[in-house]
Structures are given as C-alpha cells and as structure tokens.
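Engineer: Annotation source Swiss-Prot lists active site, phosphocysteine intermediate at Cys129, citing experimental evidence. Among the features that Swiss-Prot reports, domain 'Tyrosine-protein phosphatase' is placed at 37-184. Record note (Swiss-Prot), mutagenesis Asp97 to Ala: No effect on interaction with MAP3K5. The unchanged residue is displayed. Here the residue is the original one, while Swiss-Prot reports the published mutagenesis Cys129 to Ser with the comment Loss of enzyme activity. No effect on interaction with MAP3K5.
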Amino acid sequence: MAETSLPELGGEDKATPCPSILELEELLRAGKSSCSRVDEVWPNLFIGDAATANNRFELWKLGITHVLNAAHKGLYCQGGPDFYGSSVSYLGVPAHDLPDFDISAYFSSAADFIHRALNTPGAKVLVHCVVGVSRSATLVLAYLMLHQRLSLRQAVITVRQHRWVFPNRGFLHQLCRLDQQLRGAGQS
C-alpha cells in the first residue's frame with residue numbers, strides 16, 4: 001500500500017452528525033468481506049490478530065517496528081516488552097471486548113503511540129487484539145480521527161477498504177462521542 005487516497009464521501013462537512021450505530025454497522029458490513037491475519041489499513045499501519053503478533057519471524061518479515069496490543073495480558077496475547085526485546089517498541093492496552101468497557105480512556109495514548117511511530121522513518125505499526133476485529137480496529141479508528149482528522153464515517157470507510165472489522169456497539173458509541181467532541185472542537 002504505497003498511497004492512500006480517501007474515498008469520495010459526498011462533501012461531508014463538520015455539520016454532518018455522527019452516524020447512528022445502525023448506520024455504522026451498515027458501513028462496517030460493506031466493503032471488504034474477509035481479512036487475513038494481518039492487513040495494512042493505512043500506510044505502514046496494520047491491524048492483525050494475536051497469532052501474527054505472537055510470531056516474531058512474521059513481524060520481522062513484515063518489517064514491524066512497533067506493536068500496540070489492545071488485549072494486553074489477555075489469554076492469547078503473549079506479547080510484551082520482554083517478548084519482543086529491543087527491536088520492537090511496545091504499548092499494551094488491557095482492553096476487554098465488552099460493550100461496557102471504557103476503551104475511550106486509551107484513545108489518546110494509543111493514537112499518540114501510533115502517530116509517533118508513523119512519524120519515524122521506516123517504522124511500521126501493528127495494532128492487534130485476539131482476532132483483530134473489534135478492540136484493535138477501535139484504536140485504529142480513533143487514531144485516524146485524532147491524528148488524520150477523518151470523521152468516524154471516513155475512518156470506517158477507509159479501514160473497511162482493506163480489512164473486515166466490526167467494533168462492538170459499546171465501542172461504536174464511544175467512537176461516536178469522540179467524533180462529536182472533535183467536530184465540536186473544530187467548530188469553535
């Protein structure tokens with residue numbers, strides 16, 4: 001993925017309200033209907049599963065230099081600073097894939113980690129959870145909103161062009177709140 005171009009979105013502006021959860025779920029059902037263990041969803045930014053994250057040789061082949069584990073200390077996620085050693089920068093987010101889990105508490109720190117990494121020449125970032133569909137996707141969507149200034153709708157469409165993702169409804173509500181906060185801040 002050399003260049004990323006945003007899809008035509010019909011002149012969406014700051015006044016456009018956040019899509020409803022049902023509209024977001026429809027957007028999530030559209031686009032790519034399958035995913036690999038790991039997919040590049042933005043230049044040098046990958047979403048993947050725990051099996052990929054647990055395979056240091058695969059990470060080396062992909063050129064991954066930074067790992068954000070959205071299921072830190074989870075059952076299937078053995079990664080951590082000791083696992084990767086000094087060759088990979090690591091951030092662990094102990095998120096649970098439950099609608100009532102407050103993943104928004106990690107939006108800023110996760111987005112900042114991704115942003116700093118992608119501003120490092122030659123860096124590639126893997127964001128993963130167990131399956132690479134809900135927690136990791138939520139944090140990548142938050143990054144695209146916070147640092148790439150995409151609306152939630154634009155971020156979902158962009159990621160869905162490259163990977164099947166489906167954050168749980170609680171995470172979608174939290175992303176909607178972030179979208180509304182960012183749009184409100186942009187109107188001041």
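The first residue you see is number 1, and the count goes up from there.
Quick reminder: no glycine exception, Cβ is built from N, Cα and C everywhere.
Could you place these features in context, so I can see how deep they sit and what lies close by?
Structural biologist: Taken residue by residue with DSSP, Cys129 (mutagenesis position) is part of neither helix nor strand, so it is coil.
A mean pLDDT of 94 is what the model gives for the domain 'Tyrosine-protein phosphatase' (37-184).
Under the DSSP three-state reduction, Asp97 (mutagenesis position) is assigned to coil, being neither helix nor strand.
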Engineer: Who sits close to Asp97 (mutagenesis position): which same-chain residues at least 6 apart have their Cβ under 8 Å from its Cβ?
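Structural biologist: Once residues fewer than 6 apart are set aside, Asp97 (mutagenesis position) is near Ala71, Cys129, Val130, Ser134, Arg135, Asn168.
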